[in-house]
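J.: What Swiss-Prot records for Lys7, Tyr8, Gly9, Gly10, Ser41, Ser174, Asp175, Tyr180, Thr181, Ala182, Asp183, Pro184, Arg185, Lys210 is ATP binding site. The substrate binding site feature in Swiss-Prot is assigned to 25-30, 45-49, Glu74, 125-126, 151-154, 274-279, 292-294, Gln298, 360-361, 374-375, 381-382; the stated evidence is similarity to another entry. Annotated domain 'ACT 1' per Swiss-Prot: 267-343, in sequence order. Here the residue is the original one, but Swiss-Prot notes a mutagenesis experiment at this spot, Asp345 to Gly: Decreased sensitivity of AK activity to concerted feedback inhibition by lysine and threonine. Among the features that Swiss-Prot reports, domain 'ACT 2' is placed at 349-421.
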Amino acid sequence: MALVVQKYGGSSLESAERIRNVAERIVATKKAGNDVVVVCSAMGDTTDELLELAAAVNPVPPAREMDMLLTAGERISNALVAMAIESLGAEAQSFTGSQAGVLTTERHGNARIVDVTPGRVREALDEGKICIVAGFQGVNKETRDVTTLGRGGSDTTAVALAAALNADVCEIYSDVDGVYTADPRIVPNAQKLEKLSFEEMLELAAVGSKILVLRSVEYARAFNVPLRVRSSYSNDPGTLIAGSMEDIPVEEAVLTGVATDKSEAKVTVLGISDKPGEAAKVFRALADAEINIDMVLQNVSSVEDGTTDITFTCPRADGRRAMEILKKLQVQGNWTNVLYDDQVDKVSLVGAGMKSHPGVTAEFMEALRDVNVNIELISTSEIRISVLIREDDLDAAARALHEQFQLGGEDEAVVYAGTGR
């Protein structure tokens, strides 16, 4: 008997009809001879609606109370799914994150999972019940306060539970039926991938793919939890994410896909002193504010005045905070200026085959040249090339790269209505 963990996103649970459909799928999995644990996101746009409601009563709500509010969304869908399962004649028991043993750091709004002790879930499974766990949430062991795991936290909850329960597979259901070679909404002939290594999925998640959040893939790789990305709208087997890139024979290594990211902004510090430790001050201040930095470029030092310019990207959502921090440092460091640009996007090419194909970088640049796309920043890894470009050029760049590396097929991809979650 296999143990299957299934996670359903908000689009899969957005209405009573969708919840009943999900319940039927869950019960069918149980009847096939599996033990089943289900992790639920909040219904549809519930989380966004709760955020708007909070802002209406308090523009700067206390972080603890915000977590108390937001976790209600998952508890609602949790209970409704359990009710729907019971209506089909199967036994179900719902759990909050804390009841399921999800222990976290105490940082409200973006806590990290430190341990999972799913004793009550194991007991319910032993009794033959289907277990329904609220995603996106946990509890801090010291304060006993409810915490949330940040956007995409339900994915991480599902993978963490799968690891703690030694599940055979963790299935992530949304409104897309797998991982594609590109966003089908941008590249119509994008093709679904049957299998990816953890490293390839990590790179895709890190550079913009919204199918899985980065933290969930990191957790899956660390504990070797096989992931399967599937659609709740079809019975397609989806995409399997398992194994290491090192296990792929060199002859079989391929270019995986093109990822796009519309969430970054570019910040440039002009006229900073080109001395040891000056750049460190910039990035330490941002790190202390928990602002993630992605691409970084430092220009050649000016011989005349011993200064340089530093350009980097950060999440657009953190842009205002980053600028406030840097404007204060500008006065102290006597910098020339700090510039902010949110009219930029990022496009990336990912694939294990990049290691064994020396001409990939040249072809990448030539493909963008041919559609008149200018490159502002470049970053690379062993299996990835990313560039920052003007936001108006993103779609053309993605299509050009997809065509250049022959990643498409003859048929157009099937796109279900929804957001990819």
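For all residues, glycine too, the Cβ spot is worked out from N, Cα and C.
Every residue here is the original one, so none of the noted swaps is modelled.
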J.: Between Glu49, Asp345, which of the recorded positions has its C-beta surrounded by the fewest other C-beta atoms within 10 Å?
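T.: Selected from the recorded positions Glu49, Asp345 on minimum Cβ neighbours within 10 Å: Glu49.
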J.: How many Å lie between the Cα of Gly152 (substrate binding site) and the Cα of Ser41 (ATP binding site)?
T.: 9
J.: A 10 Å Cβ contact count, applied to the binding-site residues Gly9, Pro276: which residue has the minimum?
T.: Pro276
J.: Expressed to the nearest Å, what is the distance separating Asp345 (mutagenesis position) and Glu49 (substrate binding site) at their Cα atoms?
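T.: That separation, Cα to Cα, works out to 27 Å.
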J.: In the three-state scheme derived from DSSP, which category covers Asp183 (ATP binding site)?
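T.: SS state of Asp183 (ATP binding site) = coil.
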J.: Tally the residues of the domain 'ACT 2' (349-421) by DSSP class, grouping H, G and I as helix, E and B as strand, and everything else as coil.
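T.: Going by DSSP assignments, the domain 'ACT 2' (349-421) contains 30 helix, 14 strand, 29 coil.
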J.: Roughly where does the domain 'ACT 2' (349-421) sit in mean pLDDT, to the nearest integer?
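T.: Value for the domain 'ACT 2' (349-421), mean pLDDT as a whole number: 87.
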